[in-house]
Amino acid sequence: MDAKARNCLLQHREALEKDIKTSYIMDHMISDGFLTISEEEKVRNEPTQQQRAAMLIKMILKKDNDSYVSFYNALLHEGYKDLAALLHDGIPVVSSSSGKDSVSGITSYVRTVLCEGGVPQRPVVFVTRKKLVNAIQQKLSKLKGEPGWVTIHGMAGCGKSVLAAEAVRDHSLLEGCFPGGVHWVSVGKQDKSGLLMKLQNLCTRLDQDESFSQRLPLNIEEAKDRLRILMLRKHPRSLLILDDVWDSWVLKAFDSQCQILLTTRDKSVTDSVMGPKYVVPVESSLGKEKGLEILSLFVNMKKADLPEQAHSIIKECKGSPLVVSLIGALLRDFPNRWEYYLKQLQNKQFKRIRKSSSYDYEALDEAMSISVEMLREDIKDYYTDLSILQKDVKVPTKVLCILWDMETEEVEDILQEFVNKSLLFCDRNGKSFRYYLHDLQVDFLTEKNCSQLQDLHKKIITQFQRYHQPHTLSPDQEDCMYWYNFLAYHMASAKMHKELCALMFSLDWIKAKTELVGPAHLIHEFVEYRHILDEKDCAVSENFQEFLSLNGHLLGRQPFPNIVQLGLCEPETSEVYQQAKLQAKQEVDNGMLYLEWINKKNITNLSRLVVRPHTDAVYHACFSEDGQRIASCGADKTLQVFKAETGEKLLEIKAHEDEVLCCAFSTDDRFIATCSVDKKVKIWNSMTGELVHTYDEHSEQVNCCHFTNSSHHLLLATGSSDCFLKLWDLNQKECRNTMFGHTNSVNHCRFSPDDKLLASCSADGTLKLWDATSANERKSINVKQFFLNLEDPQEDMEVIVKCCSWSADGARIMVAAKNKIFLFDIHTSGLLGEIHTGHHSTIQYCDFSPQNHLAVVALSQYCVELWNTDSRSKVADCRGHLSWVHGVMFSPDGSSFLTSSDDQTIRLWETKKVCKNSAVMLKQEVDVVFQENEVMVLAVDHIRRLQLINGRTGQIDYLTEAQVSCCCLSPHLQYIAFGDENGAIEILELVNNRIFQSRFQHKKTVWHIQFTADEKTLISSSDDAEIQVWNWQLDKCIFLRGHQETVKDFRLLKNSRLLSWSFDGTVKVWNIITGNKEKDFVCHQGTVLSCDISHDATKFSSTSADKTAKIWSFDLLLPLHELRGHNGCVRCSAFSVDSTLLATGDDNGEIRIWNVSNGELLHLCAPLSEEGAATHGGWVTDLCFSPDGKMLISAGGYIKWWNVVTGESSQTFYTNGTNLKKIHVSPDFKTYVTVDNLGILYILQTLE
């Protein structure tokens, strides 16, 4: 019975005994089921009415709450209202079916049982841990009334005792499993006399009426026997709770064949006892939300109102209940010390985090130290060795085998003792064991052993060197990943600077590590240990860091590129190049193929860092306000956050159910907003990646998001294809304001620097300015009007205003639409200036530099431009991306900017470096002549000038400034010819610069041009479906007419014959002297994309957009073989020199090698593809066999060499750009020339 009810009954006992008549009262109680017939008989046997009443009340006092209520109701029913009123205040809350009352969830029965059993009350500040409590209750219920053990184990301060008490605070558990009650014993660390005292006290408590013995047991054995008898006879089906058991010999004393729940740091204590055993491990962390809940209760604040330091405290201590409670109790007394206690945690000053509390220890270091001190002397030093481990790092057993020079079994036995005592944790993944320390244990060890740390790190390096060489670590070794990640850390911590430099400046180490973990961690280490590496050689350190930064997008891909070949592309002064050259020469002797880029000194790489965080297009990327981090989002539906300096990944979040279109950091960098095609806007914690809010009030995809520039009152603006802008207050669950006015999709929005205005851009052709406070429209500028022709205004013209950017002073706004940028005055709405970027691309994005008058502009034609907005002149071209550039953004200080692209990469550029560069870019229309040791390249540059480049010396002659569309060199380098966009053809004599111009002009752009071997005749083809044969010395011209559509290309044959192929699906053979068409082959239903002629001149091949290739004889009008199997357009083909093989390449990056005689497929050469990446980097556009037929070279997104015998790749050369159109190969197959889509010329030579 509840104490209150019992007291009330005792207080009014005299009045009740005087007045009540028991017979009618007992009838009611019998009918309620709370009094038995035998009890009624016992009452009736009393001689007087008062004695009968006294006997009834004595019986009720021994019963439960329900009996009290039944007695109260009987009094009311029989007219004793005054007496019932006396008992009214003592009426207990009767338990419901669940056994819980409405106030605390605990019945009076539970309270009474726990109070009598000495179970501790809940702490002053208490949060539930339902999952763990349920797990303990499930294990207890498994005992089913039989003797057994349930062990709760975990490290110091993880809340084991609180959980044990909470588990038995349950009505149904006590009533169903332990009706005999519970008995709590706080055991702790005991000697024999202390243990005897504990047992004596327990026996006394269990035998209060001294019915078994009137004296205390004199020794432990007697006490054990006494306990067994008491539990069996007086307290059957009761639960004995032993709190904080340290030793197995102590536990033996309580082994009395009863049901026992115990808490311990050492789960092996039950090894010495018999009976069923169940274990409940307790994690050392409460979890972030529970931790914050405890702090909020201590300081009496809402969880949402807690300062940022609260989150950091939970993060630092990993949610340790002991630490959170200690700090919470301290903060209750000193509520302004958040920063102070956080610093003490960060600086590992555990002694200063001290507070008397319900815990057994007043300070964190006490709780941990006692566990360590209790270790056996022979293993204490091994625990000290763990001081060198880093937080959150799981260490394979093999690492510690090397450290201690022991067999695996010996090491596992030692570590298991640490695990059993909750001093170490073990992650068992199949057969392999990995061990780790709690963060607080790491901090405790490093503080305790700080004077030994350098020697401990030196010890592990010395042991590593005995067992391993860094570059010989194999991925199948259990410990290899640990060494790749932490070898440099141990060397730096051991102050082994010489060894660290040797490691970090080794191309072998770079290769081995990047192949397994990618480049970001290595870049991080170069930054982390820069002060050490620079002491050795600053330039070398920069060489390696730049190499990793600029090749990061390649080094993170599969198949892993040949790092020696990448190293050969570095400047010749670079240490990376020198090591690569040395290694390549050794490997060439063993038959390996390597290429030297002999004209690379003319190339300047403008990117500072290239990262590839996504597996699909990157739609947006932005800097954090402190410039230290970059967030990016894209078509792979993820949000990525990485370090701006190294590209090291910090967060990867599966953010939305569809493509993520935009992301933005808040001004205080605490949050990141994302918006998506799935119509949702989400707010994330930028440090942890936790979802903070989800807003879904837009009815169409959300295109943009932007935070206010001040964190004083943080607002988020979003724009959607539903034509609306919305403002969101992060403290509210719903939209704060909706802005109506646009009549088409809102593409972009930006707050002004002072946050008073919000600018928005729309597909309706307008820029609108809104009052950020009232959400009213202030101004609207019709950008569309600037594109309308005054003479013929096309009102239905679509002008999409893509984006806008404010100047730093907020006086001007830059707006992008189509291929133009407009600058408007904010106050007058007047047009200040206009920038025209060119006809061939549209502007995707633009951004104002925060410091000066620079604007960065992203274009659809893969490039980025920098413009001076005052002079309206282009300052720089930045080429490097391989596809559309979707986003650009300056860093907060303007020193760098980032670009994000469809090619899955984000590039960082240094503003000053880019502005100083004025590199000339080439068009891909080039011709090459290999003459003895010379390589002469005729090329058209980006401003349509003609250049003659000596590939060996790099000398450039600028020949003409005509609008050249194609060009060629004569075989003996005496003449050059070029055609233009208007159809005109000219020949330039190189000796005297004399020009010969054809009187016979093509009607459309000239695309192909070639001299005959005697240099007297020039052949050209154009979009006009004609081929022109011009004997320029006699000024005579023959037109080859017969194709119905554009001539794709042509090839000269022997005996004045010419082979041509066309979009009309035919291949034709012409006599170029007479102009007669000699043969007409109807080859394909689709466009004929390429042809090649066998070296014996008896056959030719044709490939087509219909996904087939065919082999033809010049003597037959039907094909010899039709080659099927390609799944894309077959774009190129090539015969081997002996005419026995034919190679074909398609738009899926697949190459097939066929037997010419029977048409059988011999090899399928398809490079392995990453998810989202085309094989061969795109279309295969050109192929060429080596003279001996053993090797094949292919051009596509990059250049590959193949072993024809095996069909396997021999080497890959990654060009800076992509989409190579043609590869020019020297007759000896040792020199190769091509131009990528960035306009970079590559003259490659086989390394010998």
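Glycine residues also receive a Cβ, built from the backbone N, Cα and C atoms like all the rest.
The noted changes are left out; the structure has the residues it started with.
The shown structure was predicted, so the numbers you read here are calculated from the model rather than taken from an experiment.
According to Swiss-Prot, the ATP binding site annotation covers Gly154, Met155, Ala156, Gly157, Cys158, Gly159, Lys160, Ser161, Arg265. The domain 'CARD' feature in Swiss-Prot is assigned to 1-90. The feature domain 'NB-ARC' is assigned by Swiss-Prot to 104-415. Annotation of the published mutagenesis Lys160 to Arg in Swiss-Prot: No association with APAF-1. No binding to pro-caspase-9; the original residue is retained in the structure shown. Listed in Swiss-Prot as a mutagenesis experiment, Met368 to Leu is described as follows: Activation of pro-caspase-9 independent of cytochrome c. Increased ability to induce apoptosis.
Averaged across the domain 'NB-ARC' (104-415), the predicted model reaches a pLDDT of 82. The residues of the domain 'CARD' (1-90), classed with DSSP into helix (H, G, I), strand (E, B) and coil, number 69 helix, 0 strand, 21 coil. In sequence order, Thr263, Val282, Ser284, Pro321, Leu322, Ser422 are the residues of the same chain, not among Gly154, Met155, Ala156, Gly157, Cys158, Gly159, Lys160, Ser161, Arg265, whose CB sits within 8 A of the CB centroid for the ATP site.
For the recorded positions listed here (Lys160, Arg265), the lowest count of other CB atoms within 10 A around the CB belongs to Arg265. Cβ-based neighbour count (10 Å, all protein chains) for Cys158 (ATP binding site) stands at 26.
Highest local Cβ density among the binding-site residues Gly154, Ala156 belongs to Ala156, counted as other Cβ atoms within 10 Å over all protein chains shown. Comparing Lys160 (mutagenesis position) with Arg265 (ATP binding site), their Cα atoms are 9 Å apart once rounded. Secondary structure at Lys160 (mutagenesis position), taken from DSSP and collapsed to helix, strand or coil, is helix.
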